[in-house]
Amino acid sequence: MQKINNINNNKQMLTRKEDLLTVLKQISALKYVSNLYEFLLATEKIVQTSELDTQFQEFLTTTIIASEQNLVENYKQKYNQPNFSQLTIKQVIDDSIILLGNKQNYVQQIGTTTIGFYVEYENINLSRQTLYSSNFRNLLNIFGEEDFKYFLIDFLVFTKVEQNGYLQVAGVCLNQYFSVQVKQKKWYKNNFNMNGKATSNNNQNNANLSNEKKQENQYIYPEIQRSQIFYCNHMGREPGVFKSSFFNYSEIKKGFQFKVIQEKLQGRQFINSDKIKPDHPQTIIKKTLLKEYQSKNFSCQEERDLFLEFTEKIVQNFHNINFNYLLKKFCKLPENYQSLKSQVKQIVQSENKANQQSCENLFNSLYDTEISYKQITNFLRQIIQNCVPNQLLGKKNFKVFLEKLYEFVQMKRFENQKVLDYICFMDVFDVEWFVDLKNQKFTQKRKYISDKRKILGDLIVFIINKIVIPVLRYNFYITEKHKEGSQIFYYRKPIWKLVSKLTIVKLEEENLEKVEEKLIPEDSFQKYPQGKLRIIPKKGSFRPIMTFLRKDKQKNIKLNLNQILMDSQLVFRNLKDMLGQKIGYSVFDNKQISEKFAQFIEKWKNKGRPQLYYVTLDIKKCYDSIDQMKLLNFFNQSDLIQDTYFINKYLLFQRNKRPLLQIQQTNNLNSAMEIEEEKINKKPFKMDNINFPYYFNLKERQIAYSLYDDDDQILQKGFKEIQSDDRPFIVINQDKPRCITKDIIHNHLKHISQYNVISFNKVKFRQKRGIPQGLNISGVLCSFYFGKLEEEYTQFLKNAEQVNGSINLLMRLTDDYLFISDSQQNALNLIVQLQNCANNNGFMFNDQKITTNFQFPQEDYNLEHFKISVQNECQWIGKSIDMNTLEIKSIQKQTQQEINQTINVAISIKNLKSQLKNKLRSLFLNQLIDYFNPNINSFEGLCRQLYHHSKATVMKFYPFMTKLFQIDLKKSKQYSVQYGKENTNENFLKDILYYTVEDVCKILCYLQFEDEINSNIKEIFKNLYSWIMWDIIVSYLKKKKQFKGYLNKLLQKIRKSRFFYLKEGCKSLQLILSQQKYQLNKKELEAIEFIDLNNLIQDIKTLIPKISAKSNQQNTN
């Protein structure tokens, strides 16, 4: 463990001291790397440095050039005494572009191009602006015209823009080194060999076998299109499938061919079109199937013919299925269906508004008619058995497929099955119609299995995509429910038709009105695609969801509405930093919340920690409460938005944390080599293959900037993460900027607020008030609107701070307000002022979500209609704030069942170890990263919360562990996890846990407590978290009956090796327990069934002398 810590410390030390010049010298592709000053001395372009001014000399020493060849001698032979250029710098640059030809260069030509709504400006480019500077003009005079032209072509030129940041202004694009994005393991395999020796002839068969494994692993199986089953409103008169489905494809194709033939033969009277017949339906099926399902996977013509015979049987069997009978048998309508139908009809035909209570009861009755997973599975199994011959997959494989259907039906919204989830449980030798392979070598048999698995994957996808999914889409409406997470529910289409009719009535009564397309302005109608409305069942009502992801093919609009608003979103992203400082009190993320909260804590401590009062409020339906005309007026009058913006894409090449190998060797520090050898099983490293992906990470981002922004402001807007990092980085400005004006954004907002049309069941609606919630600019617009409103009504807070010296903190995250102050009167005045703001601007506060920590007479302030809740602990947006210490902790109210319904387990058997490791790390960081702030919470407070964060992490990780233990390793040896010499889930889970904890602690300690935390506290944190995490994992798995036999053996091993994660850090653990910085109470131990803290402490005390003696003996040896 100490060895790993030393490696990490050396790694951090090296990355902090290095600069870009040192890093580029390690790139094997660059044969020459130097600063510009040394290059000019080597080429004898300059001799006396005293003639150069200080600013230009600094420019030469900080500018780095690099090339794939050493061209110093070439530049010595030309223009030893160059004449001063008579051309402008712009003309020389344009000439260099002509010389460059087809090569990629960052110097752009001048011109404008109109694209859609926008205009591209090729001459406004950060790299080009830098080349137009006086420094490059002086450089042109030193080189001469011809040399300077070739200099821009031959060299990569990086100019310094920040302390450790550079801008590439010329040369070939660095992005070419990242053109092939390969995974790290694959990159290592290409750059390391076994002891530096070539493969011998004796091992040729093994080499062929490994190549076949690579081909099999690299093969991409077709996808199961499960996402298509959701939200299909289409309903036919009779149960079955769509007319455009595979089974009706031959009839459609037949009619289409007759139509084409008639059009071609129009005017040719000498040909009788009645005698011309289209292809036979079986011929059409053959043509389409062989194109769609990769006929190249079939090994011979015999297999192709057999496959087509099976499909013809499937089509014939499908047309003979009685869907009415199967639906009545497995998924019948409720007995009171006719009664529900008559009630809905009565409400729809009624001219008066429907009774609220009767509508709620009717909605609940309709929602209660959902079909269970078991009923749906039995219905699908019966169709597959009647339609598909079991010989197509093999009898045993067919049984496996039917069993897997239940998993397909009950999966959550964003989960999907992989073809490998079926294949790894199937046997290709069970398929009798495959051409058999007898008396062949092992390598040929393996290739046979690999090829047949590909065919088996095509067959599985064919059955699911062409039979299962169309049947579900046509006969059922599949959706989520409100407050049910990602769990899905099935409804019969006749039931959902009643729900839709009742929904249209309620929509007209609320914030939507029917609209005709004739009333929409032609400009807005032609340019913007329409959105789509769907509903999610909610108790007694529904929740409308507007989506803007579809494109309008009829109007030839190739972009959806969110894509059209992408540039406007970039402009509004700049407002996030200004809102809350110049207008209102908006916050957008946990980073802004933490910064404001930390500033308030510092003021509170400086004032002597006075008593605090808080208020939380919630705006009711904030998006629907926005006044559309006021929003447009606020936008036009605001000086925060400039008249013109340029949209450009920047690339960031940021130095990663991998150490420089050459520096490690010269300083006799082998830590970097140790890290690399551990990752590649001690295979020697090829120094000649180090390239940019080894030392740099690539990021890209689009930003919006105005003409008044300087270079530093542009970089800060695009890459905020580089401000807090001291590693070297390179910024590249490659694209041609495009322009967007304030008038264009105004037209977008006008369409959104006044002419935005959405469709529901072929009925067009328009919002009476407010803006849609599903757009990419809705959140910023909402915060901007309410920020302008609250600015007028909160002026008294600024006056109170100046007059009384009170300290106040007011934040609003979209619609949730939080106010903390040392003055109770300020809190009361805020409630009154915000209520006045709501009354004057047509919105309301949710009267059941107002909380304070003090009581007051509501009648005196005209607030008697509010149901104010008094709580000593402030709870706001999932955070709990202790008003005595102002420490923040998370609120975990979800049960394990609710979490299981929310978490989507979208992982495959392939690369399972890395997927689970990354998932566990992200889950824990999401739980703790926002609270690991030394300016807000103390380390002792974090230790007290550690158990709760660990428990919440494991509860969310539990569905993934269930997926792990469901894998049948006996039937799936190829996809089992290799851990040393054993294939066990126990060691696999230990491996995931150990390295995840290592990464998490390194990230947290390095980023937040770098200056004040020491190695002992880091060890305490890591070992304590490991101990709690592992025990909770086992306790949860122990409760599952299907793992009982396995876990009994596992628990025995764990009890014997209880101190697996404590041996190296038990001294630190005993220290923290003796100082009482962290203790588990009885409530915290309820979830851990077999742990006794007192016994554990005694065990640690008895174990320490043994470990100490053993370690001393090892040191002596």
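Including glycine, each Cβ sits where the backbone N, Cα and C put it.
Sequence unchanged from the original; the noted substitutions are absent.
The shown structure was predicted, so the numbers you read here are calculated from the model rather than taken from an experiment.
Feature list (source: Swiss-Prot):
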type: BINDING; residues: D618, D815, D816; note: Mg(2+) binding site
type: DOMAIN; residues: 517-881; note: domain 'Reverse transcriptase'
type: MUTAGEN; residues: K103 to A; note: Does not affect reverse transcriptase activity
type: MUTAGEN; residues: Q168 to E; note: Does not affect reverse transcriptase activity
type: MUTAGEN; residues: K185 to A; note: Does not affect reverse transcriptase activity
type: MUTAGEN; residues: Y231 to A; note: Slightly decreased transcriptase activity
type: MUTAGEN; residues: L327 to A; note: Impaired assembly of telomerase holoenzyme, which can be rescued by TAP65/p65
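Features per Swiss-Prot, on structure.
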residue : record               : DSSP class
Q168    : mutagenesis position : strand
Y231    : mutagenesis position : coil
L327    : mutagenesis position : helix
D618    : Mg(2+) binding site  : strand
D815    : Mg(2+) binding site  : coil
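The Mg(2+) site is set by D618, D815, D816; from the centre of their CB atoms, other residues of the chain with a CB within 8 Å are L617, I619, C622, R812, L813, T814, Y817, N846, K849. Q168 (mutagenesis position) is surrounded by 23 other CB atoms, counting those within 10 A of its CB over all protein chains shown. For D815 (Mg(2+) binding site), the same-chain residues 6+ apart in sequence whose C-beta sits under 8 angstroms from its C-beta are D618, I619, C622, C782, F786. Of the recorded residues, Q168 (mutagenesis position) and L327 (mutagenesis position) place their C-alpha atoms 66 Å from one another. Between the CA atoms of Y231 (mutagenesis position) and L327 (mutagenesis position) there is a gap of 20 Å. There are 17 other CB atoms within 10 A of the CB of Y231 (mutagenesis position), with all protein chains counted. A separation of roughly 47 Å, to the nearest angstrom, links the Cα atoms of D816 (Mg(2+) binding site) and L327 (mutagenesis position).
With a 10 A radius on its CB, D816 (Mg(2+) binding site) counts 17 other CB atoms from all the protein chains. There are 17 other Cβ atoms within 10 Å of the Cβ belonging to D618 (Mg(2+) binding site).
In sequence order, P239, F379, N475, R492 are the residues of the chain that are 6 or more apart from L327 (mutagenesis position) and have a CB within less than 8 Å of its CB.
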